Amino acid sequence: METLLKPFPSPLLSIPTPNMYSFKHNSTFPNPTKQKDSRKFHYRNKSSTHFCSFLDLAPTSKPESLDVNISWVDTDLDRAEFDVIIIGTGPAGLRLAEQVSKYGIKVCCVDPSPLSMWPNNYGVWVDEFEKLGLEDCLDHKWPVSCVHISDHKTKYLDRPYGRVSRKKLKLKLLNSCVENRVKFYKAKVLKVKHEEFESSIVCDDGRKISGSLIVDASGYASDFIEYDKPRNHGYQVAHGILAEVDNHPFDLDKMMLMDWRDSHLGNEPYLRVKNTKEPTFLYAMPFDRNLVFLEETSLVSRPMLSYMEVKRRMVARLRHLGIKVRSVLEEEKCVITMGGPLPRIPQNVMAIGGTSGIVHPSSGYMVARSMALAPVLAEAIVESLGSTRMIRGSQLYHRVWNGLWPSDRRRVRECYCFGMETLLKLDLEGTRRLFDAFFDVDPKYWHGFLSSRLSVKELAVLSLYLFGHASNLARLDIVTKCTVPLVKLLGNLAIESL
């Protein structure tokens, strides 16, 4: 839902592997108003007059690097030592670097391209970024969101939604890191080594950098984090485009969170049958009458829904909506692992971001949560490394892992995983019934659920309300399809309470 979205070969020829995070052709997100005329001129020869021919259009935006005078690790030194080494300079990694370094902790961020623009598109609820003091990093807001449950029912959500400006957010975090004297090293990390009170990384250029704590913020595909349980994740799969179109049917003051309608598959019986069993929805951000971000999304599937299947459904949907794509500015492919077990707690490498288990198991949202939890993890790190006793080794690992995942937060996550397991059991009609009831509850509860703010008690209240106010068919779905996930949830909650 939030598109968590690195250059990728032709998506028509490639099928993603399960550990892929998300991949895009481009990283530049042009301003939807200021560059309108120049885009029309520049992309004129690449445009098309055919319905849905966006599959044949090469994205036109070019990768962009930021002009920031960051401080690099001195390569003349034989040995580089830091308190904290962060692998990756995505949103979670930079946010943690910013938060830890402001307490005087020596931080080094290692990434193959620290100044490159993030390829991801991020959508957040405006109130989430307001609470974090990051509202100035939003470049477009919609006062209302809508959910098309079916052709005959639409929900209007009075909760403003925003698109994150990747450039503004990364510049803000980088500039804070510069002020706090964070060092950067341009390389890919190949190995992580551990001694009793010190760890080190080995980079692809042979460089070794040592530190008291290594934090993996490199994303879902990382091999540095260990698990002690089978990784039975669900997968969110999506194909998205930022496109110039002749026109589109969306209201400019409304962000379309979900469109579960399937009338576009009326002449596609094969696709319709599959969509009935494993549904996908359209997510749309309209910026003006000729610029829109469109994304066909499988909310969660296991095994992973075919990426080609998602693209075929998007072709049929845009054709039905009468959307003619003139040019594709950006194209993104998203594969997010959701739910499943947490990493082994504790372990020698700390994690933040996609590999840490903080992605919302029922929705795929993560960026706002990463921004909120990085200060929490930073506090646990500073309490150990910033103390006069300088706690290191196994005690440090125990403190930081339990700082990010205390027992109450683990129990809450189990409830969200139950939500994911429920979604996996539902077909299109069951999914419609669930969201019809979900968005009718007190906004406090659905706001809190989607923003990972509810306690176990509040989640129990939400569940009882949903069951009590759902249709009889929805109740039947819960009773007949969700018994096993419910028993598993209760067992896991009991274990976490020990």
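The backbone N, Cα and C atoms fix where each Cβ goes, glycine too.
Original residues fill every noted site, and no substitution is shown.
Quick look at what Swiss-Prot annotates:
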BINDING   84-112  NAD(+) binding site
MUTAGEN   Asp127 to Ala  Reduces catalytic activity 1.5-fold
MUTAGEN   Glu128 to Ala  Reduces catalytic activity 23-fold
MUTAGEN   Asp259 to Ala  Reduces catalytic activity 3-fold
MUTAGEN   Glu295 to Ala, Lys or Arg  Abolishes catalytic activity
MUTAGEN   Glu296 to Ala, Lys or Arg  Almost abolishes catalytic activity
MUTAGEN   Glu332 to Ala  Reduces catalytic activity 10-fold
MUTAGEN   His360 to Lys  Reduces catalytic activity 3-fold
MUTAGEN   His360 to Ala  Abolishes catalytic activity
MUTAGEN   His360 to Arg  Reduces catalytic activity 4-fold
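The least crowded of the mutagenesis positions Asp127, Asp259, Glu295, Glu296, Glu332, judged by other CB atoms within 10 A of its own CB, is Asp127. Compared over the binding-site residues Leu96, Cys108, the count of CB atoms lying within 10 A of a residue's CB peaks at Leu96. For the recorded positions Gly88, Gly104, Asp127, Glu128, Glu296, His360, a Cα to Cα distance of within 10 angstroms from Asp259 (mutagenesis position) holds for Glu296.
For Gly104 (NAD(+) binding site), the spatially nearest entry among the mutagenesis positions Glu128, Glu295, Glu296, Glu332 is Glu128, judged by CA separation. In three-state terms derived from DSSP, Cys108 (NAD(+) binding site) belongs to an extended strand segment.
Nearest neighbour of Glu295 (mutagenesis position) by Cα distance, taken over the binding-site residues Val84, Ala92, Leu96, Pro112: Ala92. Neighbour count (other Cβ atoms within 10 Å of the Cβ, all protein chains): 30 for Val100 (NAD(+) binding site). Of all the binding-site residues listed here (Val84, Ala92), the one with the fewest other CB atoms within 10 A of its own CB is Val84. Between Glu332 (mutagenesis position) and Glu296 (mutagenesis position), the C-alpha separation comes to 11 Å.
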